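Visitor: Here's a structure for you.
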Amino acid sequence: MSMPLHQISAIPSQDAISARVYRSKTKEKEREEQNEKTLGHFMSHSSNISKAGSPPSASAPAPVSSFSRTSITPSSQDICRICHCEGDDESPLITPCHCTGSLHFVHQACLQQWIKSSDTRCCELCKYEFIMETKLKPLRKWEKLQMTSSERRKIMCSVTFHVIAITCVVWSLYVLIDRTAEEIKQGQATGILEWPFWTKLVVVAIGFTGGLLFMYVQCKVYVQLWKRLKAYNRVIYVQNCPETSKKNIFEKSPLTEPNFENKHGYGICHSDTNSSCCTEPEDTGAEIIHV
């Protein structure tokens, strides 16, 4: 009876994932309604301007249909790479490995479920080993293993059979050893040990060895079952990768402190509708030598 050894608890249920997907869809619908209101306001404003009286030779404004909704809504959003939902206060996004782009963020609960199903502790893409912090639940909060009714019946029958078998083996060994001890006393009195004594001695040795092997195998199975129960009631928290967290801080710092002045005297970029060029400051200290 083979059973998986490593299992990790704190698994998010399908209801939690479906609720998170429902919240993300609700947010998308609200965002689309807001965009439609913005487009309608823009259309009414442009029609009022055209009715106010513009010369017929003037160029007509660009059609509103040319604007896409993706240009109004933000194109880059932090989403979970497993459930493709955004993070919130209840389930924030973490950066557990060196992956970048759309694979950079993941939910703690989604990652725990993936770790349990895949039985691995490293990223399948960048092969970075996750930084984990484990702790056991209090004993009063332990949960039963998720097993089918057939598996539970097999375990109960196995335990019952093992208890009966161990009792029979111990009783048989006790009887054989007692009889053997009596024959040894009789042999010491007569000075002769008959062949039944040696036969019983061999049977006792074989029974004792078989009982030890039986106990070892069954204890090993029960130890594995105990480890499985212990792992099921263990909570594992995956921490952020130190390198990615520092990188995120450095990437966000220039966005929070924009530089509006050209302090170093570098070239200033001018953009136009048709062309864009950069002009560099002239070097007034240079001298032209005619040969």
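Cβ coordinates are placed from backbone N, Cα and C, and glycine is handled just like the others.
Keep in mind the model shows the original residues, not the substituted ones.
Copied straight from Swiss-Prot:
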MUTAGEN   Cys80 to Ser  Strong loss of catalytic activity; when associated with S-83, S-123 and S-126
BINDING   Cys80, Cys83, His107, Cys110  Zn(2+) 1 binding site
MUTAGEN   Cys83 to Ser  Strong loss of catalytic activity; when associated with S-80, S-123 and S-126
BINDING   Cys97, Cys99, Cys123, Cys126  Zn(2+) 2 binding site
MUTAGEN   Trp114 to Ala  Almost complete loss of ebolavirus restriction and IL7R degradation
MUTAGEN   Cys123 to Ser  Strong loss of catalytic activity; when associated with S-80, S-83 and S-126
MUTAGEN   Cys126 to Ser  Strong loss of catalytic activity; when associated with S-80, S-83 and S-123
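For each feature listed, report its degree of burial, its nearest neighbours and the pertinent distances within the displayed model.
Guide: Following the DSSP three-state reduction, the secondary structure of Cys80 (mutagenesis position) is coil. Within its own chain, Cys80 (mutagenesis position) has Glu86, Gly87, Leu93, Phe105, Val106, His107, Cys110 as residues 6 or more apart in sequence whose C-beta sits under 8 angstroms from its own.
Within 10 Å of the C-beta atom of Cys83 (mutagenesis position) sit 20 other C-beta atoms, taking all shown protein chains into account.
A sphere of 10 angstroms centred on the C-beta of Cys126 (mutagenesis position) encloses 12 other C-beta atoms. Cys126 (mutagenesis position) falls outside any helix or strand according to DSSP and counts as coil.
Within 10 Å of the C-beta atom of Trp114 (mutagenesis position) sit 16 other C-beta atoms, taking all shown protein chains into account.
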Visitor: Work out the three-state DSSP category of Trp114 (mutagenesis position).
Guide: helix
Visitor: For Cys99 (Zn(2+) 2 binding site), what residues in its own chain, 6 or more apart in sequence, show a Cβ-Cβ distance under 8 Å?
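Guide: Non-local contacts for Cys99 (Zn(2+) 2 binding site): Arg81, Cys123, Leu125, Cys126.
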Visitor: Going by DSSP, is Cys99 (Zn(2+) 2 binding site) sitting in a helix, a strand, or coil?
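Guide: For Cys99 (Zn(2+) 2 binding site) - judged by DSSP and reduced to three states - the answer is coil.
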Visitor: Looking only at DSSP and grouping its letters into three states, which state does His107 (Zn(2+) 1 binding site) belong to?
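Guide: Strand, per DSSP.
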Visitor: Using a 10 Å radius around each Cβ and all protein chains in view, which of these recorded positions has the most neighbours: Cys110, Cys123?
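Guide: Counting Cβ neighbours within 10 Å, the top one is Cys110.
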